[in-house]
Amino acid sequence: MTVTSQVKPEDEMLNWGRLILDGVSYSDMVGARDRPKEITWFDYWMSLANEYEQEAERKVALGHDLSAGELLMSAALCAQYAQFLWFDERRQKGQARKVELYQKAAPLLSPPAERHELVVDGIPMPVYVRIPEGPGPHPAVIMLGGLESTKEESFQMENLVLDRGMATATFDGPGQGEMFEYKRIAGDYEKYTSAVVDLLTKLEAIRNDAIGVLGRSLGGNYALKSAACEPRLAACISWGGFSDLDYWDLETPLTKESWKYVSKVDTLEEARLHVHAALETRDVLSQIACPTYILHGVHDEVPLSFVDTVLELVPAEHLNLVVEKDGDHCCHNLGIRPRLEMADWLYDVLVAGKKVAPTMKGWPLNG
């Protein structure tokens, strides 16, 4: 028997902490919650994106480019969160609008985001690089999105890293954002991370010996595999990630539909088989040779067995494990503290060059 969720998508998957920490204003969230019944979730956010864009155009006319960039960034986030819950034409419409708005925002941001047009195996892969102020060369952090999150969503985390003297690079890989049209979710994401490393090592503003990777949610899975397979990476953060999808049965109905969508298959069983194979990392985790920070919330949908896997397979001398007893998925419910701690850890490793000692915080749970 097929069980269909009766919960609205915005109630099933919406995490207020995530959206607010990523830059969506509390007032906009309240507006979405309290919107008139005749206005859909999608239409509310797309209309709001238009309003932010219009205000940005007014700011440009007045010579206030910095404010315009912030407003366009807000517009892009509105388009992102309009579409990320759907698997029909709304997804494509919102995605295209988000890309358009972010392209407008990019040169107006502080620091600006420069778009580099890469091609990997014949597939176009735009990469945005932001360089911090001050003399270089600078360390850099490659940021990886998740199941429905894309490069534009990392803006606030980028800013924390940039403020600490590190450059950032963002892109969409297989099954994500701009690349989804060309390639479904696949088991070779590390190839695309390595292509970004190739790009960064050619930039005079970047320190070749201090490039790290940070991945959120599914991106945390990608970060672990990238660190295992790309020896040029000097640091790795898996932020609410996982090592495998053995826990498929624990996923929500909407998350399973999302896996099906990015797999470009017709049935949930086909999706399960595809992503289970594509996202397996346990065979390579022992190859990780750089400092690795893993953040996991006890109340995450990803089971605590992930922690056992990490402790068994990731070399102990490289591991910094943080388990938050009150944390949800990616610990979005804990405010900015976990993000600051990750940014500071990256600073210690990549900027200050500290030899971070292996640590375990919050584990074992009753320890």
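Cβ atoms are placed via backbone N, Cα and C, with glycine included.
Keep in mind the model shows the original residues, not the substituted ones.
For GLU148 (mutagenesis position), other Cβ atoms within 10 Å of its Cβ number 25. Under the heading active site, Swiss-Prot lists GLU148 (among others), citing sequence analysis as support.
Residues or ranges marked as active site by Swiss-Prot on the basis of experimental evidence: SER217 (among others). Secondary structure at SER217 (mutagenesis position), as computed by DSSP, is coil.
According to Swiss-Prot, the feature active site maps to ASP300 (among others), an assignment based on experimental evidence. Every protein chain shown contributes to the tally, and the Cβ of ASP300 (active site) ends up with 21 other Cβ atoms within 10 Å.
Taken from Swiss-Prot, the feature active site covers HIS329 (among others), and the record attributes it to experimental evidence. The local packing around HIS329 (mutagenesis position), expressed as other Cβ atoms within 10 Å of its Cβ over all shown chains, amounts to 20.
DSSP assigns ARG18 (mutagenesis position) to a helix. Counting every protein chain shown, the Cβ of ARG18 (mutagenesis position) has 21 other Cβ atoms within 10 Å. Quoted from Swiss-Prot, the note on the mutagenesis of ARG18 to Ala is: Total loss of activity.
The Cβ neighbour count for ASP22 (mutagenesis position), using a 10 Å radius and every protein chain shown, is 20. For ASP22 to Ala, Swiss-Prot lists a mutagenesis experiment annotated as follows: 91% loss of activity.
DSSP assigns GLU148 (mutagenesis position) to coil, not to a helix or a strand. Where Swiss-Prot documents GLU148 to Ala as a mutagenesis experiment, the accompanying text is: 98% loss of activity.
Under mutagenesis, Swiss-Prot gives SER149 to Ala with this note: 84% loss of activity. Sequence-distant neighbours of SER149 (mutagenesis position): residues of the same chain at least 6 apart with a C-beta under 8 Å from its C-beta are GLN80, PHE84, GLN176, ARG216, SER217, GLY219.
Under mutagenesis, Swiss-Prot gives GLU153 to Ala with this note: 32% loss of activity. Residues within less than 8 Å, Cβ to Cβ, of GLU153 (mutagenesis position) and separated from it by at least 6 positions along the same chain comprise ASP22, LEU77, GLN80, GLY145.
According to Swiss-Prot, the experimentally introduced change ARG216 to Ala is described as follows: 92% loss of activity.
Quoted from Swiss-Prot, the note on mutagenesis experiment SER217 to Ala is: Total loss of activity.
Under its mutagenesis annotations, Swiss-Prot gives HIS329 to Ala the following note: 92% loss of activity.
For the mutagenesis of CYS330 to Ala, Swiss-Prot gives this note: 5% loss of activity. The structure shown keeps the original residue. Less than 8 angstroms from the CB of CYS330 (mutagenesis position) sit ARG18, ARG216, SER217, TRP239, GLY240, LEU295, GLY297, ASP300, each of them six or more residues away in the same chain.
The number of other Cβ atoms within 10 Å of the Cβ belonging to HIS332 (mutagenesis position), over all protein chains shown, comes to 22. According to Swiss-Prot, the mutagenesis experiment HIS332 to Ala carries this note: 58% loss of activity.
DSSP classifies ASP300 (active site) as coil under the three-state reduction. DSSP assigns GLU153 (mutagenesis position) to a helix in the three-state reduction. Shown are the mutagenesis positions ARG216, SER217; of these, the residue with the fewest other Cβ atoms within 10 Å is SER217.
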